[in-house]
Every structure is written in C-alpha cells, then in structure tokens.
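Visitor: So Swiss-Prot has the following annotated:
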MUTAGEN   Phe99 to Ala  Wild-type Holliday junction (HJ) and ATP-binding, 4-fold reduced ATPase activity, 2-fold reduced DNA unwinding activity
MUTAGEN   Pro285 to Ser  Wild-type HJ DNA-binding, severely reduced ATPase and DNA unwinding activity, reduced ATP-binding
MUTAGEN   Phe286 to Ala  Wild-type HJ DNA-binding, severely reduced ATPase and DNA unwinding activity, reduced ATP-binding
MUTAGEN   Gln292 to Ala  Wild-type HJ DNA-binding, severely reduced ATPase and DNA unwinding activity, reduced ATP-binding
DOMAIN    302-477  domain 'Helicase ATP-binding'
BINDING   Gly315, Glu316, Val317, Gly318, Ser319, Gly320, Lys321, Thr322  ATP binding site
MUTAGEN   Lys321 to Ala  Loss of ATPase and helicase activity. Wild-type HJ DNA-binding, reduced ATP-binding. Loss of replication fork regression
MUTAGEN   Thr408 to Ala  Wild-type HJ DNA-binding, 1.5-fold reduced ATPase activity, 4.5-fold reduced DNA unwinding activity, wild-type ATP-binding
DOMAIN    514-673  domain 'Helicase C-terminal'
Amino acid sequence: MASLSDRLDRVLGATAADALDEQFGMRTVDDLLRHYPRSYVEGAARVGIGDARPEAGEHITIVDVITDTYSFPMKKKPNRKCLRITVGGGRNKVTATFFNADYIMRDLTKHTKVMLSGEVGYYKGAMQLTHPAFLILDSPDGKNHGTRSLKSIADASKAISGELVVEEFERRFFPIYPASTKVQSWDIFKCVRQVLDVLDRVDDPLPAELRAKHGLIPEDEALRAIHLAESQSLRERARERLTFDEAVGLQWALVARRHGELSESGPSAAWKSNGLAAELLRRLPFELTAGQREVLDVLSDGLAANRPLNRLLQGEVGSGKTIVAVLAMLQMVDAGYQCALLAPTEVLAAQHLRSIRDVLGPLAMGGQLGGAENATRVALLTGSMTAGQKKQVRAEIASGQVGIVIGTHALLQEAVDFHNLGMVVVDEQHRFGVEQRDQLRAKAPAGITPHLLVMTATPIPRTVALTVYGDLETSTLRELPLGRQPIATNVIFVKDKPAWLDRAWRRIIEEAAAGRQAYVVAPRIDESDDTDVQGGVRPSATAEGLFSRLRSAELAELRLALMHGRLSADDKDAAMAAFRAGEVDVLVCTTVIEVGVDVPNATVMLVMDADRFGISQLHQLRGRIGRGEHPSVCLLASWVPPDTPAGQRLRAVAGTMDGFALADLDLKERKEGDVLGRNQSGKAITLRLLSLAEHEEYIVAARDFCIEAYKNPTDPALALMAARFTSTDRIEYLDKS
C-alpha cells in the first residue's frame with residue numbers, strides 16, 4: 001500500500017517515475033494525483049469521414065489504415081530515426097510523427113490498421129499528431145502491440161479482434177491530462193490508476209466543521225473522483241474540494257514564512273520627539289493627509305517593537321507613499337540604524353535621491369557646511385557609477401557615515417557592507433523577488449532581522465494581496481494630497497477618427513507654446529524589439545521610429561529628446577535632466593518612465609498603440625502627469641476597433657481614475673500565472689484550480705483556517721499541501737516573482 005508522501009519510484013518503478021520527474025517535476029504520489037485532468041472523454045470517440053474537423057489542441061482518437069510511411073534521421077541525433085506515417089485520405093488525412101522511432105518502425109508499416117490517440121495540430125490546413133499513443137489492430141500474431149498505456153487497456157479487455165478492442169475504448173470513460181510528447185495522457189492515466197489501486201485511505205487534514213461550512217467532500221473521495229468518477233456532478237464536487245486544498249496549501253506556505261519571521265529579533269527604534277523624523281514633520285511645507293498620518297502611526301509602532309516589521313504599503317500614484325517611507329527611515333536613523341531603499345531602475349533611484357535630499361534639506365547634510373546639528377547623509381549606489389564612485393560610497397556605508405542609501409541591484413553585491421542596517425524599503429515590489437529582498441536584509445548585524453517596508457504604486461486586488469504578498473501586513477493610501485490636478489483621459493480610435501490623432505499632435509504643440517511639456521510613449525524601442533509582432537497584426541510604434549519621424553514632421557517645431565532602456569545611464573540621465581529643466585518640450589520614450597519620474601510641468605501624455613499595454617501599466621503611465629498646478633490630459637491612441645475586447649479595456653481605463661477598480665479588472669483579464677510571475681529558474685508559477693479572480697471566499701477562509709491551525713501545527717498533511725509552494729528545489733516560494 002502507499003501514502004501521499006511516498007516516492008513514485010517505490011510505487012511505479014524507476015522508469016515511469018523518472019519520466020514523470022523529468023517531464024513534470026513529479027516525485028511523490030501527491031504530486032501525481034494533483035496533476036489534474038484538463039478534460040474528460042466519455043468514450044474515446046473516433047474521428048470519421050463525416051465528423052467536423054477538431055480544434056487544434058483537442059484530444060482525438062483515429063482508427064484507420066496506414067497509407068504511407070517515411071523515415072528520416074533526427075537533427076540532433078543523426079543515428080536515431082524519426083518516423084512519419086499517414087493514415088486515411090482526403091479531408092481527414094492525418095500525419096503522425098514519432099521520435100526515436102527505431103523500435104516501432106517494424107510495427108507501423110504500410111497497410112497496417114492502427115489506432116492513434118493524441119492532441120491534434122494543424123500545418124497548412126492538414127491535421128497532425130506528434131508522437132501520439134498508438135495500438136496496432138488485428139496484428140498477424142494476434143497480440144496487442146503499441147504504446148504501453150493503450151496496450152494494457154487492450155490486454156485487459158481480452159477482445160479477440162481489433163474492432164472489439166476499438167469498441168472497448170469507445171465504451172469507456174477517460175480523463176485527458178496535460179501531457180508531453182514523451183509522457184502522454186494515456187501514460188499518465190495508467191500511472192494514476194496504478195497509484196490509486198494501492199493508495200491507503202487518505203486522512204482528511206481539514207476539520208469536519210470547516211468542510212461542512214463550505215460543502216466540501218472528504219479529501220480521499222475528491223482525489224479519487226477527480227481522476228476516475230464518470231459522474232460529472234461528482235467530478236465538479238471533487239474540483240471544489242481540491243480548489244480549496246490549493247488555497248489552503250498556498251496560505252499555509254505564506255503563514256509559515258510569516259511565523260518564521262515573527263520569531264526573529266528586530267531592531268527596536270522608538271520615535272524621538274527631538275529626532276530627525278520629528279524635525280522633518282515640523283519643517284514640511286504641507287500637511288500630511290489623514291491616511292498618511294494613520295499609516296505613519298502604524299509604521300512607527302512597528303519600528304519600535306522588537307520583532308521585524310513586514311509591511312506592504314500600497315497606494316495610488318501620487319498618494320504620498322515616499323514621504324511616509326522617509327519619515328519611517330528617519331525614525332530608524334534616530335536610533336542609530338541605517339536604511340536601504342531598493343529601486344528597480346537607475347532612473348527611479350536617482351529620482352528618489354533628488355526628492356529625498358530636497359525634502360530633507362539641511363537634515364541630509366551631515367558633516368557638511370550648513371547641515372543641521374544632528375543631520376544624516378543620503379547616498380546613491382548604482383551599477384553605472386564608476387569604480388571609484390562606488391568604492392567611495394561603499395566606504396561611507398561601511399563606516400556608518402550614510403544613514404540612508406538608495407540603490408538598484410548594486411546594493412545586493414557582496415562588496416556592500418553596512419555598519420548597522422536596520423530597515424529595508426523596497427520600491428515597486430513586483431520588480432523584485434523574496435530572495436532579493438532577503439539578500440539585502442542579510443547584511444544586517446548577526447542576530448538582527450531588519451524591518452521591511454515594501455511599496456507599490458500598482459494597486460493590488462485583495463486576493464492578490466492575500467496570496468502573492470500574503471506574508472506581509474498591508475496598509476493602503478487611497479486619499480490623494482491636496483493640489484493634485486485632475487487628469488482627463490480620452491481614447492483615440494485612429495481607424496475610425498484619424499483626424500483625432502492629428503488633433504493630438506496639435507494639442508501637444510499648444511501645451512508647449514504655453515510653456516508646458518509632454519510625453520509620447522511607445523510600446524517598443526525599435527524594430528528589433530518584436531515581442532508583440534504577430535502574423536497579420538500591424539507592428540506597433542517604436543520610440544526610435546517616432547523620435548525620428550516627429551522631429552522632422554508633426555512636432556518639427558518643438559524640442560524633442562529620446563529615452564528608453566537600452567540607452568547608457570549617462571544618456572538617460574542627460575535626457576531626463578534636460579526634460580526636468582525645461583530644455584526639452586517632448587520626451588519620446590518607452591515604459592522606462594512608468595514609475596518614479598516626477599516632472600510637475602508635464603501636462604500631456606500620448607500613448608501610441610495603447611492596446612499593447614496592460615490596464616495597470618496604462619494607469620501607472622498616466623500617473624506621470626497631473627503633478628503640477630495645471631490640469632492634464634492623457635490620450636490613448638489605438639488602431640483596434642472600439643468594440644473589440646482591447647478597445648473596451650482602453651475605454652475602461654479612460655472611464656475611471658480609481659486604480660483599485662482597474663486592478664480588479666486587470667486581474668480578471670489576465671491569467672493567474674501572469675499575476676504570480678515566474679520563479680528563479682524561469683518556470684511559470686501557476687495555480688491549477690484556484691482562481692484569484694473567482695475564489696476570494698476560498699482564499700479568505702483558507703487564510704483564516706491556516707492562521708488558527710498554525711498555532712498548533714500537528715497534521716503533516718497541511719505541509720504536504722503547501723509543498724509545491726515552498727519546496728526550494730522545485731517551485732521556490734510563490735511570491736519569488
């Protein structure tokens with residue numbers, strides 16, 4: 001007998017287990033049984049002459065005679081052969097290709113009747129199967145020959161003719177699994193049946209009252225029904241239970257991480273009424289909003305505790321997150337600690353340095369003429385600095401002269417040593433992973449875990465906050481400071497109203513004549529950046545192409561500058577400095593300006609091919625304007641028809657400035673895998689059944705259960721549920737994205 005935690009090689013043997021591990025990363029019985037079917041076939045119906053052509057990706061079964069065969073060497077292994085066979089003829093002619101085919105060429109010969117089963121594809125209108133499962137029918141020796149999985153079913157049927165074998169397949173119910181050319185759906189089904197035949201009854205890790213509350217069937221019944229139940233209603237109930245399991249596994253992983261951090265010692269730093277933080281509050285030329293004061297109080301209390309703070313601060317573009325973070329960092333500096341602010345780009349890091357020095361004034365001039373008596377110093381460390389500059393900044397960090405250091409990934413290098421690191425602030429968290437923020441926290445003194453504040457201007461739906469950022473407490477700033485100007489957003493459907501695009505260029509000229517500035521944003525840098533070009537789809541605008549055209553055509557009378565991610569750091573700094581100083585009227589750019597760029601005089605943004613951007617991305621871009629004293633306008637130009645899904649998305653962005661509402665819409669539009677990102681090895685982190693957009697009730701209930709259950713963790717089955725979210729040699733932590 002077997003349990004869920006048993007290794008597959010003990011149950012299936014080394015050959016099958018190794019194949020499942022290599023193709024899908026399955027190592028335990030639990031791994032295999034949670035590889036759920038993606039569809040079901042009520043009898044393996046044959047594709048015949050009168051049938052409608054199946055869709056690409058559909059699982060089909062074909063019974064026909066081989067009319068042609070062709071063998072050829074494999075490209076990477078010339079000593080091995082590939083075999084291509086053709087079955088049937090006319091409209092439903094199908095070709096099937098087999099790799100490493102030396103061992104099957106004697107079976108798959110011309111005029112042989114064969115059953116093929118696999119996913120159909122198309123090439124130039126012709127149906128194709130790639131390494132399908134096969135079974136030879138009516139072989140001369142009377143024995144069944146073919147793929148092991150189909151052969152075992154045929155042997156078990158004890159049919160005495162090929163037609164009776166086919167009838168057996170047509171009678172039976174089969175699940176269809178996500179598969180590969182090396183391990184096909186039939187192979188997986190055979191392994192699943194073999195495992196379920198010897199699986200001990202699975203004890204349920206969820207209490208009966210929780211199952212009853214949500215109408216969930218027992219774990220043992222669900223794991224068997226999802227694979228074997230012929231009743232659709234029972235399979236649906238199994239999916240509901242296993243979806244809840246996934247929510248529990250995910251939350252257990254996050255709660256475990258959170259508890260691990262809470263057991264560590266944090267640097268206690270109480271608020272000082274005579275410190276730098278209090279002095280900055282007195283000097284600010286504006287009043288904090290009620291929301292900012294509330295968040296600052298929460299942060300201040302957390303920093304004063306002897307446990308590390310782990311908090312996510314999210315807020316609308318321009319809601320004032322940075323000043324709250326600066327006040328929190330100064331509270332740590334007042335207690336003798338250093339703070340590190342990690343930014344995803346050099347442009348954003350330089351912007352933070354400038355704005356923090358500006359707001360601190362003499363409070364950031366420690367050791368300098370004109371500096372306040374208890375002033376600190378603020379430094380910048382980026383990869384593009386010269387070796388001498390980096391060496392000097394590293395020395396100042398190591399000596400403790402610098403209280404706040406702002407940097408990019410350069411802060412993570414081994415050469416960077418802190419004198420007394422007490423707090424890490426990560427801006428735009430979605431650009432970093434858990435490993436990177438932990439790498440920076442590890443630079444603190446032995447026995448101390450620095451406080452962590454993660455900031456994002458990308459509003460996060462509740463279900464994402466409970467999953468991707470589930471190991472962090474959450475604070476939200478919704479209120480915008482007084483003085484923020486309204487931003488009118490309009491969609492230009494160029495095919496319908498080409499004159500509107502001409503009017504957009506004139507609007508930019510008018511704003512420049514009034515002394516104001518504009519952004520023109522493109523989705524690509526140049527023609528070599530073809531990530532969004534598809535057959536039959538109009539290529540999108542490029543920053544370099546627009547820059548070249550506009551300065552000699554529509555905007556020839558204005559001063560233009562170009563900025564994108566492939567420019568050198570010096571060129572980017574020069575373009576940004578000229579734009580900030582008012583020496584440039586229009587900045588033609590890519591999304592390199594998506595976060596952190598603050599030019600109050602910019603009042604117009606024209607986004608070309610806006611349908612190529614995500615909903616949240618457009619909202620972020622729009623936040624670069626409306627920062628000064630003048631009303632602003634954002635124009636979204638697109639060549640898609642208004643009534644398409646892409647056109648409707650653009651209208652949704654234009655219809656609201658509520659980033660949280662747009663974030664919910666963005667989540668519904670995207671796949672969960674896109675939300676969760678990829679792990680460090682590049683494998684997509686996806687949810688199998690759980691939907692962040694549809695299963696909020698399950699996620700909240702699972703979180704509440706895990707928080708309570710973790711106080712006295714006794715059932716190892718809960719940790720097993722969480723294994724694929726925590727196992728460092730497979731998926732890594734879920735939020736390492």
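Placement of Cβ uses the backbone N, Cα and C atoms for every residue, glycine included.
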Visitor: Tell me which residues of the chain lie with their Cβ under 8 angstroms from that of Thr322 (ATP binding site), as long as they are six or more apart in sequence?
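Guide: Residues satisfying the criterion: His352, Ser355, Ile356, Met455.
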Visitor: Would you please pick out, from the recorded positions Gln292, Ser319, the one with the fewest other Cβ atoms within 10 Å of its Cβ?
Guide: Gln292
Visitor: Among the recorded positions listed here (Pro285, Phe286, Gly320, Thr408), which has the Cα closest to the Cα of Phe99 (mutagenesis position)?
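Guide: Comparing Cα positions, the closest of these recorded positions turns out to be Thr408.
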Visitor: I need the most crowded of these recorded positions: Pro285, Gly315, Gly318, Gly320. Count other C-beta atoms within 10 angstroms of each C-beta and give me the top one.
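Guide: Output for this query is Gly315.
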Visitor: To the nearest Å, how far is the Cα of Thr408 (mutagenesis position) from the Cα of Val317 (ATP binding site)?
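Guide: Rounded to a whole number, the Cα-Cα distance is 21 Å.
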Visitor: Can you work out the mean pLDDT of the predicted model over the domain 'Helicase C-terminal' (514-673)?
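Guide: Within the domain 'Helicase C-terminal' (514-673), the model's average pLDDT equals 88.
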Visitor: Across all the protein chains here, work out how many other Cβ atoms are within 10 Å of the Cβ of Val317 (ATP binding site).
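Guide: Neighbour count, Cβ to Cβ under the 10 Å cut-off: 23.
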Visitor: What is the Cβ neighbour count of Phe286 (mutagenesis position) at a 10 Å cut-off, with all protein chains included?
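Guide: Neighbour count, Cβ to Cβ under the 10 Å cut-off: 10.
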Visitor: If H, G and I count as helix, E and B as strand, and all else as coil, what does DSSP give for Gly318 (ATP binding site)?
Guide: coil
